[in-house]
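Student: One structure follows; several queries about it will come next.
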Amino acid sequence: MKILKRIPVLAVLLVGLMTNCSNDSDSSSLSVANSTYETTALNSQKSSTDQPNSGSKSGQTLDLVNLGVAANFAILSKTGITDVYKSAITGDVGASPITGAAILLKCDEVTGTIFSVDAAGPACKITDASRLTTAVGDMQIAYDNAAGRLNPDFLNLGAGTIGGKTLTPGLYKWTSTLNIPTDITISGSSTDVWIFQVAGNLNMSSAVRITLAGGAQAKNIFWQTAGAVTLGSTSHFEGNILSQTGINMKTAASINGRMMAQTAVTLQMNTVTIPQ
């Protein structure tokens with residue numbers, strides 16, 4: 001009888017031990033789950049400035065910036081084009097609404113047509129104020145379109161200094177000046193699009209190069225800058241520049257792209273080639 005009386009007591013003790021083990025196991029599992037969740041949450045909160053070399057698109061498909069009639073121009077300016085002879089420009093050149101006298105290029109520097117709004121300007125110029133008005137209007141529309149794109153894939157990449165980086169397709173935005181002190185690569189396919197929004201100036205150091213890789217096309221690259229653009233001596237640039245102010249090319253700098261300035265373009269023995 002004494003043995004039978006002890007059985008319920010042992011059963012209670014065993015059940016208690018099993019319950020404690022189960023609770024410890026559940027607590028351990030919950031702790032691991034919470035740790036995993038916290039790590040994931042922290043990683044998801046990292047800004048795009050944490051990406052050191054390149055990155056991936058957010059999933060949005062970028063449409064090209066429509067340049068309209070302005071697409072025919074290698075250089076288009078509202079207030080004039082100055083030049084230190086001899087530059088080599090492939091593509092049309094124009095200035096409006098400023099007088100043609102503000103186009104200081106010589107005819108043998110341009111493989112294309114020089115357009116002016118009046119009878120002044122280089123001897124080989126063609127006067128076509130209507131075409132220039134349309135082109136300059138399209139330049140403004142293109143600038144606004146590029147500046148108005150939302151939800152950037154990268155915000156303030158490199159804290160505004162992107163030397164040494166490889167830039168994959170997407171929408172990039174900097175809320176201040178952008179500096180390119182060393183070579184960069186733009187890598188993607190022939191149909192990919194890049195739009196770079198710069199709230200300040202864009203400065204490229206001397207002898208620095210932008211290289212295209214993987215089939216990337218200069219015609220699909222757009223640099224929208226609220227401030228001035230300066231390309232250092234002997235540097236090489238790729239893409240279409242849409243500047244709200246001026247574009248200054250230092251001695252022997254080159255660009256495979258277009259230069260569209262809402263003020264002046266300054267040349268010093270430069271090479272400008274409209275992309276195909």
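The first residue you see is number 1, and the count goes up from there.
Just so you know, glycine gets a Cβ as well, placed from its N, Cα and C.
None of the listed substitutions appears in this model.
Quick caveat, the model's predicted, so the values are computed rather than measured.
Swiss-Prot feature annotations, pasted as is:
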type	residues	note
MUTAGEN	Thr211 to Tyr	No effect on thermal hysteresis (TH) activity
MUTAGEN	Thr234 to Tyr	No effect on thermal hysteresis (TH) activity
MUTAGEN	Thr251 to Tyr	Has 11% thermal hysteresis (TH) activity of that of the wild-type
MUTAGEN	Thr266 to Tyr	Has 33% thermal hysteresis (TH) activity of that of the wild-type
Student: Between Thr234 (mutagenesis position) and Thr251 (mutagenesis position), how far is it from one CA atom to the other, in Å?
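Tutor: Pair distance, Cα basis, whole Å: 6 Å.
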Student: Have a look around Thr266 (mutagenesis position) and count the other CB atoms within 10 A of its CB, chains all included.
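Tutor: That number is 20.
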Student: Express the distance between the Cα positions of Thr251 (mutagenesis position) and Thr266 (mutagenesis position) as a whole number of Å.
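Tutor: Pair distance, Cα basis, whole Å: 10 Å.
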Student: Please report the Cα separation of Thr211 (mutagenesis position) and Thr266 (mutagenesis position) in Å, rounded to an integer.
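Tutor: About 23 Å separates the two Cα atoms.
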Student: Relative to the Cβ position of Thr211 (mutagenesis position), how many further Cβ atoms are located within 10 Å?
Tutor: 13
Student: What number of additional C-beta atoms lies within 10 angstroms of the C-beta atom of Thr234 (mutagenesis position)?
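Tutor: Neighbour count, Cβ to Cβ under the 10 Å cut-off: 14.
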Student: Measure from the Cβ of Thr251 (mutagenesis position) and count the other Cβ atoms within 10 Å, all protein chains considered.
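Tutor: Summing over all protein chains shown, Thr251 (mutagenesis position) has 13 other Cβ atoms within 10 Å.
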